[in-house]
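**Q** When I checked Swiss-Prot for this same protein, it listed these features:
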{"type": "BINDING", "residues": "G67, P68, E69, S70, S71, G72, K73, T74", "note": "ATP binding site"}
{"type": "VARIANT", "residues": "S40 to A", "note": "In strain: 69A and ATCC 53726"}
{"type": "VARIANT", "residues": "H103 to Y", "note": "In strain: ATCC 53726"}
{"type": "VARIANT", "residues": "E113 to Q", "note": "In strain: 69A"}
{"type": "VARIANT", "residues": "D121 to S", "note": "In strain: ATCC 53726"}
{"type": "VARIANT", "residues": "Q125 to E", "note": "In strain: ATCC 53726"}
{"type": "VARIANT", "residues": "S232 to T", "note": "In strain: 69A"}
Amino acid sequence: MAIDEDKQKAISLAIKQIDKVFGKGALVRLGDKQVEKIDSISTGSLGLDLALGIGGVPKGRIIEIYGPESSGKTTLSLHIIAECQKNGGVCAFIDAEHALDVHYAKRLGVDTENLLVSQPDTGEQALEILETITRSGGIDLVVVDSVAALTPKAEIDGDMGDQHVGLQARLMSHALRKITGVLHKMNTTLIFINQIRMKIGMMGYGSPETTTGGNALKFYASVRIDIRRIASLKQNEQHIGNRAKAKVVKNKVAPPFREAEFDIMFGEGISKEGEIIDYGVKLDIVDKSGAWLSYQDKKLGQGRENAKALLKEDKALADEITLKIKESIGSNEEIMPLPDEPLEEME
């Protein structure tokens with residue numbers, strides 16, 4: 001539809017004035033601006049990368065990862081840090097819980113020598129540090145662990161029985177209002193790890209669970225990932241890890257509500273080899289005959305754990321099968337449901 005000439009002149013004049021005050025590009029016609037592809041950082045999980053629709057978590061956005069205790073929230077975040085560092089990214093970890101296991105992070109592939117770490121005393125200090133490093137323009141990824149541990153200074157300085165209703169929620173709301181635009185401008189990804197609480201007096205319909213820190217994070221987050229432990233993995237009667245399910249409950253850059261399941265092995269983190277086998281079997285790329293698993297003419301092993309061990313040693317073969325899985329799923333990256341259980345028994 002053609003725009004009136006007088007209106008065109010008025011708009012052009014306004015754009016020139018805005019550019020003069022706020023800088024060139026402060027207001028543009030969408031048709032004149034090239035739509036940029038959304039870059040992403042891999043999560044370290046093949047299934048979750050596909051579920052997110054763009055190959056990982058989006059750059060320049062706020063991400064929330066939440067779930068019950070020991071569900072894999074910090075493990076997933078450390079894998080994202082490792083993947084970002086592999087591509088030359090600079091990462092920071094704001095450890096509000098004062099519980100970062102450096103040795104575990106190193107085993108997951110994190111370059112701990114170059115990881116920036118802060119253990120702040122208060123929520124205000126944590127968020128000030130977050131804002132400062134983000135505005136520097138030199139950081140690619142920041143992880144805050146966790147929202148629940150961002151305790152306001154007034155609460156720390158007060159007596160044990162004092163009530164501080166809504167203090168943390170107001171702190172988060174204020175910080176997110178300040179930081180969102182800067183994150184986009186600097187192309188910095190911010191991940192908040194969050195915990196689950198039960199709603200007091202919840203009756204009737206709806207989930208009785210909620211996350212800490214108020215509602216602001218729910219609105220500002222471009223992606224929200226709910227991660228849960230769904231089973232224990234056993235080998236020779238020994239617990240060797242957990243099976244986790246991650247659900248993308250909010251996604252502003254691709255269709256939401258997709259799910260992914262993966263193994264989290266004790267001391268090793270997310271098992272990429274386990275996902276390769278699961279997706280390979282589902283898509284008929286990996287053949288399963290009884291307990292034996294094979295790819296083309298090559299036997300991978302008898303049983304899932306043996307096949308995982310072989311793929312862990314043969315990276316080239318693992319990469320080849322991964323590529324075939326991605327090609328089979330297609331350019332739309334429609335996530336295909338996995339079997340309800342992995343290929344060996346769990347409890």
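Note: Cβ is positioned from N, Cα and C throughout, glycine not excepted.
Those substitutions? Not in this structure, it's all original residues.
Tell me what's around each of these sites.
**A** A coil conformation is recorded for S70 (ATP binding site) in the three-state DSSP classification, outside any helix or strand.
The secondary structure of S40 (variant position), as reduced to three states from DSSP, is extended strand. Around S40 (variant position), the same-chain residues at least 6 positions away in sequence with a Cβ under 8 Å from its Cβ are D49, L52, I54, G55, G56, V57, P58, K59.
When secondary structure is read from DSSP and collapsed to three states, H103 (variant position) falls in the helix class. For H103 (variant position), the Cβ neighbour count at a 10 Å cut-off comes to 8, with all displayed protein chains included.
The number of other CB atoms found within 10 A of the CB of E113 (variant position), across every protein chain shown, is 6.
A coil conformation is recorded for D121 (variant position) in the three-state DSSP classification, outside any helix or strand. When Cβ atoms from all protein chains are considered, those within 10 Å of D121 (variant position) total 12, not counting its own.
Close to Q125 (variant position) in the fold, though at least 6 residues off in sequence, lie K153, each with a CB less than 8 Å from its CB.
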**Q** Please work out which residue of S70, T74 has the most C-beta neighbours within 10 angstroms of its C-beta, and give that one of the binding-site residues.
**A** T74
**Q** Could you name the residues, excluding G67, P68, E69, S70, S71, G72, K73, T74, of the same chain that surround the ATP site, i.e. Cβ within 8 Å of the Cβ centre of those residues, in sequence order?
**A** I227, R228, R229
**Q** Counting Cβ atoms within 10 Å across all protein chains shown, which of the recorded positions S71, S232 comes out on top?
**A** S71
**Q** Just to verify a number: CA distance, K73 (ATP binding site) to D121 (variant position), in angstrom, no decimals.
**A** 22
**Q** Considering only the variant positions H103, E113, D121, S232, which residue has the minimal Cα-Cα separation from E69 (ATP binding site)?
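**A** Its closest listed neighbour, by Cα, is S232.
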**Q** For E113 (variant position), what is the secondary structure by DSSP, using just helix, strand and coil?
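**A** Once the DSSP labels are grouped into three classes, E113 (variant position) ends up as coil.
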